[in-house]
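I have placed the structure first, in the form of structure tokens, so that the comments after it can refer back to it.
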Amino acid sequence: MSKQWASGTNGAFKRQVSSFRETISKQHPIYKPAKGRYWLYVSLACPWAHRTLITRALKGLTSVIGCSVVHWHLDEKGWRFLDMEKQLEDSEDFLEHWHDVAGGIRTAKEDSSKSFAEIKNDSQRFMVDATNEPHYGYKRISDLYYKSDPQYSARFTVPVLWDLETQTIVNNESSEIIRILNSSAFDEFVDDDHKKTDLVPAQLKTQIDDFNSWVYDSINNGVYKTGFAEKAEVYESEVNNVFEHLDKVEKILSDKYSKLKAKYGEEDRQKILGEFFTVGDQLTEADIRLYTTVIRFDPVYVQHFKCNFTSIRAGYPFIHLWVRNLYWNYDAFRYTTDFDHIKLHYTRSHTRINPLGITPLGPKPDIRPL
């Protein structure tokens, strides 16, 4: 996309506020919990949508809430699905992929990206570039927005949590969608282990909310404010802020590792990694929200968004250990991370930043072994 991202004349990027902010609960007058009623529309490239896929998997909701994946290439009309008119829709793959952790996209199962030279922006590889939209045959995410609200006039973003019964958008704010998925709303449809999974435990909620607040502004959104800056002074301010807060995360994780090493001994790495998280000694929403930025940092943000003081692997040993622990030891993280979609989306969609559309092959590997 070649249009400007800055708001006004100061050259600073401003993120759009989400428009659909409902929830799902037994008490809600419209949106009641039900198996098969709700659907997620996501991009595997998008860090905000990635949050929802990880949460959906960790909570055991893949069989409860289906998922469709848009094409990695974002053009002037927005996110799009594959045209499936010529596909065999009764194939076994077609029937099963909706409830896969990554919507059936095959490259999400791979831990290393490949050559991109022969891949065109209009590539139509089923369950590689995208899936179709199975309910209405829509070609664009925008079609869902207009179906929900014919007067909608803002940008067409993902993720979208959709209600098939009322044919409306429940919510398009990722931070709220993951809270909906983590709530007890769908407990009757999952097993006991997943019922016990709580990504925002009451005793840690205040700490999680505080951590999320500064991570969002300075890291999650900070890389975008850096990469989309249209004045040098804005860029320099934002990139310094990103790395100041990565330093803060590194200190938190360094201190955490030291305490765990003292508790378990340096040799018991399995026990150390079992409690090596950002807030508390268990996996929480704070880890999910930070992960989706950190996993994209070396492959994309270092070069594409000019966040190039250092890389995670070279400059932040404890963040590097933390992100590899999540990727290699938790399927919900690993199998929703698609390095092909991530690299192709940013380098092919942001023509103002990368006008030739050449996708860098490095770093190699996309993620190092644990």
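Here the Cβ of each residue, glycine as well, is placed from N, Cα and C on the backbone.
Heads up, this one's the original sequence, none of the swaps are in it.
Quantities reported herein were computed from a predicted structural model and do not represent experimental measurements.
Residues or ranges marked as glutathione binding site in Swiss-Prot (evidence: experimental evidence): Arg15, Trp79, Arg155, Val158, Glu173, Ser174. Val158 (glutathione binding site) carries neither a helix nor a strand DSSP state and counts as coil. Taking Cβ-Cβ distances under 8 Å and a sequence gap of 6 or more within the same chain, the neighbours of Val158 (glutathione binding site) are Tyr41, Val42, Ser43, Cys46, Trp48, Ala49, Val70, Trp79, Ile141, Asn172.
One mutagenesis experiment catalogued in Swiss-Prot, Cys46 to Ser or Tyr, is accompanied by this note: Completely inactive as thiol transferase. No activity recovered against 1-chloro-2,4-dinitrobenzene (CDNB).
The annotation active site, nucleophile is assigned in Swiss-Prot to Cys46. For the recorded site, Cys46 (mutagenesis position), the DSSP three-state label reads coil. Around the Cβ of Cys46 (mutagenesis position), 24 further Cβ atoms fall within 10 Å across all displayed protein chains.
Contacts of Arg51 (mutagenesis position) defined by a Cβ separation under 8 A and a same-chain sequence distance of 6+ are given as Pro159, Ser174, Ser175, Ile177, Ile178, Ile288, Arg289, Thr292, in order along the sequence. Record note (Swiss-Prot), mutagenesis Arg51 to Ala: No effect on thiol transferase activity. No effect on thiol transferase activity; when associated with D-173. The unchanged residue is displayed.
The note that Swiss-Prot attaches to the published mutagenesis Glu173 to Ala or Asp is: No effect on thiol transferase activity. Note on Glu173 (mutagenesis position): other Cβ atoms within 10 Å of its Cβ, all shown chains, come to 18.
Neighbour count (other Cβ atoms within 10 Å of the Cβ, all protein chains): 25 for Ser174 (mutagenesis position). One mutagenesis experiment catalogued in Swiss-Prot, Ser174 to Ala, is accompanied by this note: No effect on thiol transferase activity.
Here Swiss-Prot flags 201-353 as domain 'GST C-terminal'.
The Cβ neighbour count for Leu246 (mutagenesis position), using a 10 Å radius over every protein chain in view, is 25. Swiss-Prot gives this note for the published mutagenesis Leu246 to Ala: No effect on thiol transferase activity.
When secondary structure is read from DSSP and collapsed to three states, Asp287 (mutagenesis position) falls in the helix class. Around Asp287 (mutagenesis position), the same-chain residues six or more apart in sequence whose CB sits under 8 Å from its CB are Phe277, Thr278, Val279, Trp322, Leu326, listed in sequence order. Under its mutagenesis annotations, Swiss-Prot gives Asp287 to Gly the following note: Abolishes thiol transferase activity.
Cβ neighbour count within 10 Å across all protein chains ranks Trp79 highest among the binding-site residues Trp79, Arg155.
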